[in-house]
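Features as listed in Swiss-Prot:
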type: VARIANT; residues: M15 to T; note: In strain: Coolidgei
type: VARIANT; residues: F56 to L; note: In strain: Oreas
type: VARIANT; residues: D85 to N; note: In strain: Austericus, Coolidgei and Rufinus
type: VARIANT; residues: Y104 to H; note: In strain: Rufinus
Amino acid sequence: MNMLTALLVNITLSMLLIIVAFWLPQLNLYTEKANPYECGFDPMGSARLPFSMKFFLVAITFLLFDLEIALLLPLPWAIQMYNIDIMMLTAFILVSVLALGLAYEWLQKGLEWTE
(Lines of atoms letter the chains of each structure in order from A; the text may use other names.)
(Lines give C-alpha, C1' and ligand atoms only; values in the text may rest on other atoms or scores of the structure.)
Protein backbone atom coordinates (compact mmCIF):
# COMPACT_ATOMS: atom_id res chain seq x y z
CA MET A 1 0.00 0.00 0.00
CA ASN A 2 1.65 3.18 -1.06
CA MET A 3 1.65 6.45 0.83
CA LEU A 4 -0.96 8.16 -1.34
CA THR A 5 -3.48 5.36 -0.85
CA ALA A 6 -2.98 5.40 2.91
CA LEU A 7 -3.37 9.18 2.97
CA LEU A 8 -6.57 9.05 0.92
CA VAL A 9 -8.05 6.31 3.13
CA ASN A 10 -7.25 8.30 6.28
CA ILE A 11 -8.71 11.53 4.88
CA THR A 12 -11.84 9.73 3.68
CA LEU A 13 -12.43 8.03 7.03
CA SER A 14 -11.80 11.27 8.92
CA MET A 15 -14.23 13.22 6.76
CA LEU A 16 -16.83 10.45 7.07
CA LEU A 17 -16.59 10.50 10.87
CA ILE A 18 -16.83 14.30 10.97
CA ILE A 19 -19.91 14.30 8.73
CA VAL A 20 -21.61 11.58 10.79
CA ALA A 21 -20.86 13.44 14.03
CA PHE A 22 -22.46 16.64 12.71
CA TRP A 23 -25.49 14.89 11.26
CA LEU A 24 -26.36 12.88 14.35
CA PRO A 25 -28.48 14.93 16.74
CA GLN A 26 -27.81 15.22 20.44
CA LEU A 27 -30.38 12.78 21.77
CA ASN A 28 -31.75 12.85 25.33
CA LEU A 29 -29.90 15.94 26.49
CA TYR A 30 -31.36 16.90 29.84
CA THR A 31 -30.04 18.73 32.88
CA GLU A 32 -28.93 15.63 34.76
CA LYS A 33 -26.56 14.69 31.95
CA ALA A 34 -25.15 18.21 31.75
CA ASN A 35 -24.34 18.38 35.50
CA PRO A 36 -20.86 17.48 36.72
CA TYR A 37 -20.40 14.17 38.51
CA GLU A 38 -18.67 14.14 41.89
CA CYS A 39 -18.45 10.51 43.07
CA GLY A 40 -22.20 10.08 43.30
CA PHE A 41 -22.80 13.14 45.48
CA ASP A 42 -24.51 16.37 44.58
CA PRO A 43 -21.94 19.03 43.64
CA MET A 44 -20.98 21.33 46.51
CA GLY A 45 -20.63 24.34 44.22
CA SER A 46 -20.43 25.31 40.61
CA ALA A 47 -18.04 23.28 38.46
CA ARG A 48 -17.80 26.12 35.95
CA LEU A 49 -15.17 28.10 37.82
CA PRO A 50 -12.98 30.53 35.89
CA PHE A 51 -9.55 29.18 34.99
CA SER A 52 -6.42 31.16 35.80
CA MET A 53 -4.78 32.43 32.61
CA LYS A 54 -1.36 32.56 34.32
CA PHE A 55 -1.61 28.88 35.22
CA PHE A 56 -2.67 28.11 31.65
CA LEU A 57 0.41 29.88 30.22
CA VAL A 58 2.75 28.07 32.59
CA ALA A 59 1.08 24.74 31.78
CA ILE A 60 1.43 25.32 28.03
CA THR A 61 5.09 26.27 28.49
CA PHE A 62 5.63 23.09 30.50
CA LEU A 63 4.01 21.03 27.75
CA LEU A 64 6.26 22.60 25.12
CA PHE A 65 9.40 21.75 27.06
CA ASP A 66 8.06 18.29 27.83
CA LEU A 67 7.62 17.81 24.09
CA GLU A 68 11.21 18.99 23.60
CA ILE A 69 12.46 16.27 25.92
CA ALA A 70 10.34 13.67 24.13
CA LEU A 71 11.78 14.75 20.78
CA LEU A 72 15.37 14.77 22.05
CA LEU A 73 15.19 11.38 23.79
CA PRO A 74 15.99 9.40 20.61
CA LEU A 75 19.16 11.46 20.12
CA PRO A 76 21.54 8.83 21.60
CA TRP A 77 20.23 6.26 19.13
CA ALA A 78 20.51 8.75 16.29
CA ILE A 79 24.18 9.30 17.13
CA GLN A 80 24.79 5.72 16.02
CA MET A 81 23.60 6.64 12.53
CA TYR A 82 25.98 7.57 9.74
CA ASN A 83 24.65 11.09 9.17
CA ILE A 84 25.18 12.61 12.61
CA ASP A 85 25.57 16.17 11.32
CA ILE A 86 21.95 16.47 10.17
CA MET A 87 20.63 15.02 13.44
CA MET A 88 22.74 17.36 15.56
CA LEU A 89 21.73 20.35 13.42
CA THR A 90 18.05 19.43 13.77
CA ALA A 91 18.40 19.05 17.56
CA PHE A 92 20.24 22.38 17.78
CA ILE A 93 17.53 24.15 15.76
CA LEU A 94 14.81 22.61 17.96
CA VAL A 95 16.49 23.68 21.18
CA SER A 96 17.23 27.15 19.77
CA VAL A 97 13.63 27.76 18.72
CA LEU A 98 12.34 26.67 22.12
CA ALA A 99 14.95 28.77 23.93
CA LEU A 100 13.95 31.82 21.89
CA GLY A 101 10.31 31.15 22.75
CA LEU A 102 11.17 30.90 26.44
CA ALA A 103 13.19 34.12 26.29
CA TYR A 104 10.28 35.91 24.61
CA GLU A 105 7.84 34.57 27.21
CA TRP A 106 10.19 35.68 29.98
CA LEU A 107 10.66 39.18 28.52
CA GLN A 108 6.89 39.60 28.14
CA LYS A 109 6.54 38.63 31.83
CA GLY A 110 4.26 35.74 30.97
CA LEU A 111 5.80 33.49 33.61
CA GLU A 112 5.38 35.85 36.57
CA TRP A 113 2.48 35.29 38.96
CA THR A 114 2.38 38.79 40.38
CA GLU A 115 0.93 41.65 38.39
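From the backbone N, Cα and C atoms, a Cβ is placed for every residue, glycine too.
Where Swiss-Prot records a feature, it is marked here on the structure.
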| residue | record | DSSP (3 states) |
| --- | --- | --- |
| M15 | variant position | helix |
| F56 | variant position | helix |
| D85 | variant position | helix |
| Y104 | variant position | helix |
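Of all the variant positions in the record (M15, F56, D85), the one with the smallest CA separation from Y104 (variant position) is F56. Listed in sequence order, the residues of the same chain lying 6 or more apart from F56 (variant position) and placing their CB within less than 8 Å of its CB: none are present. D85 (variant position) and M15 (variant position) are 40 Å apart (CA-CA, integer value). With a 10 A radius on its CB, Y104 (variant position) counts 10 other CB atoms from all the protein chains.
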